[in-house]
Amino acid sequence: MAQTAYLKVTRIAMRSASNLSKRRVEELNSGLGELRQLLSCVVCCQLLVDPYSPKGKRCQHNVCRLCLRGKKHLFPSCTQCEGCSDFKTYEENRMMAAQLLCYKTLCVHLLHSALFGELAGMRPQVARELVPRIKLPPKTTQEFIREGSNISDTFDIFLPQPDLPFLKDMPTSLPAETPPTSAVTTPELPYDHHLNISDIEAEAAATAEQGHFSPLPLLPTGSRMGMLSHAGQIVIATESSESGFMDQAWTDQVDLSGTVSVSKYTNSGNNFAVSYVMPTSATTKFDPQELQIGQVVQMADSTQLAVLAAVEETVETSTQLTVLSTTVEETVETSTQLEVLTSAEEPNEISDQLANLQVEESDEALVEETVEEAEGTSIPSEVVAEHMEEDQHLDVHTSQSPTQTEMEEAVEEHVATKTQLGHVQTELQDAESLQKDFEDAKAAAEEAKEKEKDLHAISAELQKEDSDEPTLKRKRTRTLKASQAAKIEPVPSEVKTKVQSGKGALRRIRGKDKEEKVKPPKPKCRCGISGSSNTLTTCRNSRCPCYKSYNSCAGCHCVCCKNPHKEDYVESDEDDDLEDFEMPKDVPEPMTQSEEPVVAEPRQEENSMAPPDSSAPISLVPLNNLQQSQHPLVLVQNEKGEYQGFNIFQGSKPLDPVTVGFTIRVQLQHTDGFGSLPQYAYIMPTIDPPNPPAPSLSPPPPPAPDREVIEPPAKKFRTSRTRRGRANFSALDTVDELVSGGSRSNSAAGDRSSATDNAHSLFEEIMSGSDDL
């Protein structure tokens, strides 16, 4: 249906507006409205975007991809696609997408044709049918044409774009597309083709009746498909705006004998040409009789282009010459300025140059830069001598200057040079003083190094003596070491006071002072790399310095470290200074266990405090974060089987878990390399529940009184009371007696008058017994 409506509208749109009757214009108006309905979404009533159609339906009620689940505005409602509302019932319709591109091209053609003016003020009149359709928005036909020409064409997004810069500004078109033509601009074909224009087409081109003979493309002008593969024709339109309203067609003839074909795109590889109407007063070298409408001219033979190119070259060369001349003049000026400044034999030129420098600010900046480059980073004595000679020449020749202004300027320059020399001399003196201070500081640093070497030798001897002694002797040697360091401390302070005047030397001395404060390195653990046959036992013999000093192994290379000492007496170098002032009075002796020798070694902070009171109760303090534990860690298992961290205290003093009896110790794994989790933790042994007390010999308690349970009386059934046990009744032995009324004779029921009485009495007996149930 949409293709049929498109073909009907296209046949009318390809005709000339001057030959169309009013009825044809109305048909075009109604056809555009019908085509707009068929190409619209039945949900949003706009032109389709990514059209989808119902599967297996022929109603052709298309929707946009984003409107699949929306409410359809069809009047009347469609019974075929009423239940279609998801991607399972809709499928993509690419034919409708191509139809939309054709509709866009049609609207672009109508927008630039004379038919657009004929449709001014008209609204599309759609015939009322019983077919379900949408209602068009309240717009005019011209507004619908503008809407169709502005359809966003997304099909050429992923196509290759032209790489050359001049192709980006070219109007995009397809090889088969023919743009609107006019008397001023006519399209041309490539050079190897010739355009055959009939008389009707020439008349239409001259009277501005464009396009009724040209084929209409199937893709819009915005598409760039095939741009690089095919050398398409260049389209040049007079204006991109829509054509206005015209009361009647333009029938005036235009003289096209003076047209000149000039290349539009000189950078392109193809020799395209466009015909322009030149004014009669224009002087051209072309013969007007030789050129016709649409004639192709090869631009390689054109002389005007050569003239233009030559003019451009001359202009470029002239600008280059001017630039070169200015640069040469500037270089000459700078060179003359440098020569004047460096030569001391021409003082008159120096004074003239100084006068010019004060007038021209740009030249003054250049001179300052050249002077700074000439001086360099260091100022030798030869430069100072040259400045002195220049000062002498200035003093001699200032009287010879012809004008008073030059004399004053020379005097000012002389004063400036003197001040510069004074600054240079002061800087040299400062440098000499800094060098002297640096030499003094260097000598002091060497003396400090020698003393430090002596200190290293003394500490090594003390460590050898301390190898077989207990922990207390080790601490005494540290006090001696600290006293030796205290004696040497005043030396770098004196060095600092000497070198406060210098700048760079002071920084070097400060760095050396820090190096002097560094204490000698502790002996490294060589466990695992000592070359012994059994590397698993090297951590527990006398060859391990860490084991001998009752410390944990530092940098151990063993397969499995067997050193039982997992805590150091002194954790950092700062604790050595604290030991000199705070010595513990009582040091607890280490406790040994049968399973594994574990030494309880309290930290320096615990040693500095008084021993805990033995009478104080022992308490466990829970920890929220195990990494914040500053004391030995104790793990206690709760009722859920989970372990929780605690610190053990006696009063306010921390305790070592070994002293309490916690002998089970586990190694903790560090999942985070930046944490401070303790290496080992002690597990609190599980406390067995107390045994039940033994039974006492006291008499057993009296038994509990029995509770009387009141139960409802059992259902009593009436016992079978024989008739013999009752008065005036005899037992009925057989059924015959019951039927015969109690007679023992074999007689039928009703033979005697007392049969009914007996039956009544029996019934009353049965009913009276039901009261006892």
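Note that Cβ sites are derived from N, Cα and C of the backbone, with glycine treated the same way.
Taken residue by residue with DSSP, Cys556 (Zn(2+) 4 binding site) is part of neither helix nor strand, so it is coil. The feature Zn(2+) 4 binding site is assigned by Swiss-Prot to Cys525, Cys546, Cys553, Cys556, with experimental evidence given as support.
What Swiss-Prot lists as Zn(2+) 3 binding site is Cys525, Cys527, Cys539, Cys544.
Residues or ranges marked as Zn(2+) 5 binding site by Swiss-Prot: Cys539, Cys553, Cys558, Cys561. Listed in sequence order, the residues of the same chain lying 6 or more apart from Cys553 (Zn(2+) 4 binding site) and placing their CB within less than 8 Å of its CB are Cys525, Cys527, Cys539, Cys544, Cys546, Tyr547, Cys561, Asn563.
What Swiss-Prot records for 520-571 is domain 'CXC MSL2-type'.
When secondary structure is read from DSSP and collapsed to three states, Cys45 (mutagenesis position) falls in the coil class. Swiss-Prot documents Cys45 to Ala as a published mutagenesis change and attaches the note No effect.
Record note (Swiss-Prot), mutagenesis Arg526 to Ala: Reduced DNA-binding. Abolished DNA-binding; when associated with A-543. The unchanged residue is displayed.
In Swiss-Prot, a published mutagenesis experiment is listed as Thr537 to Asp, annotated Reduced DNA-binding.
For the mutagenesis of Arg543 to Ala, Swiss-Prot gives this note: Abolished DNA-binding. Abolished DNA-binding; when associated with A-526. The structure shown keeps the original residue. Cβ neighbour count for Arg543 (mutagenesis position): 14 (other Cβ atoms within 10 Å of its Cβ, all protein chains included).
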DSSP-derived structure type at Cys546 (Zn(2+) 4 binding site), helix or strand or else coil: helix
Assigned element (helix, strand, coil) containing Cys561 (Zn(2+) 5 binding site), judged by DSSP: coil
